[in-house]
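J.: Attaching a single structure in structure tokens format; questions to follow.
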Amino acid sequence: MNNALGLVETKGLVGAIEAADAMVKSANVQLVGYEKIGSGLVTVMVRGDVGAVKAAVDAGSAAASVVGEVKSCHVIPRPHSDVEAILPKSA
């Protein structure tokens, strides 16, 4: 696992796609995947160095808020290796 995990949660798929696009374009991060939470909520996840993930989450959150609603965003620096078990298998 890389040094950080970044998450942006949006209301609707369009905002999630916009966030994912902005995140990977704005910083050197890898797209981990997305999760449909329910009630229209979608969470997009990226990995990379702490600084890159922070920049990506900021960019993704800003981009998603233009086309939709951002519910939450968070960066987990140095997540525990057990977190790997709950990430999408494509990671």
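The backbone N, Cα and C atoms fix where each Cβ goes, glycine too.
Dumping what Swiss-Prot says about this protein:
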type    : residues     : note
DOMAIN  : 4-88         : domain 'BMC'
MUTAGEN : Lys25 to Ala : Produces amorphous bodies instead of BMCs. Reduces crystallographic problems that result from edge-to-edge aggregation of BMC hexamers. No longer forms filaments upon overexpression, does not restore BMC formation to a double pduA-pduJ deletion
J.: In sequence order, what residues of the same chain, 6+ apart, have a Cβ less than 8 Å from the Cβ of Lys25 (mutagenesis position)?
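T.: Listed in sequence order: Ala59.
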J.: Using DSSP, what's the helix, strand and coil tally for the domain 'BMC' (4-88)?
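T.: Helix (H, G, I), strand (E, B), coil: 38 helix, 35 strand, 12 coil.
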J.: Across the domain 'BMC' (4-88), what does the mean pLDDT come to, as a whole number?
T.: 95
